[in-house]
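Engineer: Below are the structure tokens for one structure; questions will follow.
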Amino acid sequence: RKLKTGTASVAVALTVVGAGLASQTEVKANRADDARNEVLRGNLVRAELWYRQIQENDQLKLENKGLKTDLREKEEELQGLKDDVEKLTADAELQRLKNERHEEAELERLKSERHDHDKKEAERKALEDKLADKQEHLNGALRYINEKEAEAKEKEAEQKKLKEEKQISDASRQGLRRDLDASREAKKQVEKDLANLTAELDKVKEEKQISDASRQGLRRDLDASREAKKQVEKGLANLTAELDKVKEEKQISDASRQGLRRDLDASREAKKQVEKALEEANSKLAALEKLNKELEESKKLTEKEKAELQAKLEAEAKALKEQLAKQAEELAKLRAEKASDSQTPDAKPGNKAVPGKGQAPQAGTKPNQNKAPMKETKRQLPSTGETT
């Protein structure tokens with residue numbers, strides 16, 4: 001564009017120079033014509049003036065010739081300048097085309113660079129979004145890992161606690177098993193004593209059937225026997241209540257160590273009550289033996305009274321046997337429940353007790369091996385004098 005502007009300026013300048021030369025030549029030619037015309041019109045022009053005029057004309061001719069030469073030179077120069085201008089114009093146009101092509105190429109390059117930049121910017125933004133998403137996933141994974149580690153620690157603590165509780169439970173199970181074995185031995189002894197008591201009562205019935213005591217003495221003996229029977233029944237009822245209490249306490253769920261200790265104490269207390277009931281039964285049997293002796297001393301009853309007394313004694317003995325049989329069934333059932341409890345796995349702490357199931361063993365409990373054995377009573381039969 002600059003080259004084009006300069007070329008146009010040169011062309012304008014050359015045009016102005018050519019126009020000036022042409023106007024100057026025309027002015028000089030006009031002056032010569034005017035002088036000749038003036039001479040021709042004035043016939044009185046002096047010779048000197050004419051000569052001067054001729055010289056001037058010659059001079060003007062020379063000048064005109066020189067001006068023509070200059071004009072040709074100027075025209076040639078102008079033509080050269082025009083050629084140069086055309087050449088410069090062509091070069092400028094070529095350069096302009098080249099520049100335009102260069103500018104188009106530059107524009108295309110800039111467009112390509114802009115496109116690449118936009119593409120890279122989009123890729124960078126996509127990578128940033130992807131990185132943010134990955135970071136979010138990573139944060140979520142870290143949170144999940146932390147939660148799992150916390151859960152693992154909690155489970156490890158729970159397993160450790162369960163392991164300790166299992167050790168305590170195993171120790172308490174062993175202790176309670178020993179106590180249960182001792183309790184079974186005690187129940188066997190109770191059953192044996194009850195069997196002896198039944199045999200003694202049968203013997204008393206036989207002795208009463210053959211006694212010839214007097215009515216008054218027999219009535220006293222009968223009242224005493226009934227009282228003794230009531231005491232025995234009371235003792236058996238206490239024994240039944242204590243055994244029921246033991247069963248109910250066995251049905252309590254896997255409780256704490258203190259609860260198991262209380263249950264064990266209650267079982268021991270029940271055993272003491274059983275021993276006490278046996279002692280009372282022994283004392284009542286001793287009273288019956290004393291009554292039998294008194295019956296032997298008084299033999300004044302009639303056959304009818306003997307039959308009535310025998311019927312009453314048989315009825316009472318039958319009722320007592322039924323009660324003893326029922327008590328034996330309950331003891332057998334209790335033994336079966338305890339045997340099944342010893343085979344079942346320990347319940348977890350905090351669960352409710354299921355009826356009919358035994359309690360979990362208590363840690364630290366000791367078997368009743370050091371307890372004093374049940375007092376073995378010796379009784380002498382009044383009829384034969386045999387000691388049992």
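Numbering starts at 1 and runs along the chain as it is shown here.
Cβ atoms here come from the backbone N, Cα and C positions, even for glycine.
So Swiss-Prot has the following annotated:
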type	residues	note
MUTAGEN	Lys82 to Ala	No change in plasminogen binding
MUTAGEN	Lys98 to Ala	50-fold decrease in plasminogen binding
MUTAGEN	Lys111 to Ala	2-fold decrease in plasminogen binding
Engineer: Looking only at Cβ atoms, how many others are within 10 Å of the one on Lys98 (mutagenesis position)?
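Structural biologist: Its Cβ shell of radius 10 Å holds 10 other Cβ atoms.
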Engineer: By Cβ count within 10 Å, point out the most packed of the mutagenesis positions listed: Lys82, Lys111.
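Structural biologist: Answer returned by the neighbour count: Lys82.
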Engineer: Do you know offhand how many angstrom separate Lys111 (mutagenesis position) and Lys98 (mutagenesis position) by C-alpha?
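Structural biologist: With distance taken Cα to Cα, Lys98 (mutagenesis position) is 19 Å from Lys111 (mutagenesis position).
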Engineer: Measuring Cα to Cα, how far is Lys98 (mutagenesis position) from Lys82 (mutagenesis position) in Å?
Structural biologist: 23
Engineer: When DSSP is mapped onto helix/strand/coil, what comes out for Lys111 (mutagenesis position)?
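Structural biologist: The residue in question, Lys111 (mutagenesis position), is helix (DSSP, three-state).
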